[in-house]
Amino acid sequence: MEECWVTEIANGSKDGLDSNPMKDYMILSGPQKTAVAVLCTLLGLLSALENVAVLYLILSSHQLRRKPSYLFIGSLAGADFLASVVFACSFVNFHVFHGVDSKAVFLLKIGSVTMTFTASVGSLLLTAIDRYLCLRYPPSYKALLTRGRALVTLGIMWVLSALVSYLPLMGWTCCPRPCSELFPLIPNDYLLSWLLFIAFLFSGIIYTYGHVLWKAHQHVASLSGHQDRQVPGMARMRLDVRLAKTLGLVLAVLLICWFPVLALMAHSLATTLSDQVKKAFAFCSMLCLINSMVNPVIYALRSGEIRSSAHHCLAHWKKCVRGLGSEAKEEAPRSSVTETEADGKITPWPDSRDLDLSDC
């Protein structure tokens, strides 16, 4: 297989780009290359910054990083950050600059892109399962899903994502057989296997979200039957309804961003694609990048504890900047004491519990 790849590249170098086997996948015109470069750079940079911010807020808070719910959200943010960086760089290098790497490097890049997006979907599935357990078994939730079990589950998910994604690098390639219409060196049988795996993850997400939304419906019915008297757990039930709406929103965004890409991948298995369809696939692929950009926005807006953590960080940085601006040496000790006292008085936003994603 290595000889096949080397021979094709060597022949391409002799006859020019027209004979390069990778040229069939480099189908963008000049204006389209510019559009892809601009969109990938902006979306990738914004997505990376957002996800880094979410990761920092979770890891810098002792309270958040001990909760399984936020471990799953942190895993999602980490996967989306890696996806933003790896996908944007690899996509622009290939489609805009026509960069051709060695077989091992190319398969490493495409495997890394596949792994990060697969881990992102896997993290969403674990988040959905976490919400289901919270709503289905509220009394025993904390004993059922401990921090240790959450970490073990995340480790298994990441290892499985890496194993599935790096199979082409381990030898499952198409050379010398015909490759996929959309991905160099990737055989159609591997693409079909990956599509089935992703379909399994999506099915799990939809099935779990369905139970979450049904549980929310039951809470609404319970609320309507106890309007005239105070019932313990009422606030929790209202919270669960909002959580269900949040998960429904995440699911809708996930399907909108992923369905076009997955549909074109499945279509490529059944027929030969024209250059127009390949160009459409290239632009639809950036919808996955948009999904990575939207995920932290949804969680930042919905999670009261993350917003409270951001409020603490901003207040702390603001006071640090003010402290650095103090020129009088005799004012330094008093300024430090004042800042410490002010930090101790900072309280979460009044509505932080209303949208808390992990209040189970």
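Cβ from N, Cα, C; glycine included.
Packing around Lys109 (mutagenesis position) is summarised by its Cβ count: 20 other Cβ atoms lie within 10 angstroms of its Cβ, all protein chains included. Look at Lys109 (mutagenesis position): DSSP puts it in a helix. According to Swiss-Prot, the mutagenesis experiment Lys109 to Ala carries the following note: No effect on agonist binding. Affects cannabinoid agonist binding; when associated with G-112.
In Swiss-Prot, a mutagenesis experiment is listed as Ser112 to Gly, annotated with the note Affects cannabinoid agonist binding; when associated with A-109. Taking Cβ-Cβ distances under 8 Å and a sequence gap of 6 or more within the same chain, the neighbours of Ser112 (mutagenesis position) are Leu82, Val86, Ser90, Ser165.
In this structure, Leu201 (mutagenesis position) is part of a helix by DSSP. The Cβ of Leu201 (mutagenesis position) has Thr118, Val121, Gly122, Leu125 as same-chain neighbours under 8 Å, each 6 or more residues away in sequence. Recorded in Swiss-Prot as a mutagenesis result, Leu201 to Pro carries the remark: Abolishes ligand binding and agonist-induced inhibitory effect on adenylate cyclase.
Under its mutagenesis annotations, Swiss-Prot gives Tyr207 to Ala the following note: Abolishes agonist-induced inhibitory effect on adenylate cyclase. No effect on ligand binding. Its Cβ placed at the centre, Tyr207 (mutagenesis position) has 13 other Cβ atoms within 10 Å.
The two recorded residues, Tyr207 (mutagenesis position) and Lys109 (mutagenesis position), show a Cα separation of 32 Å.
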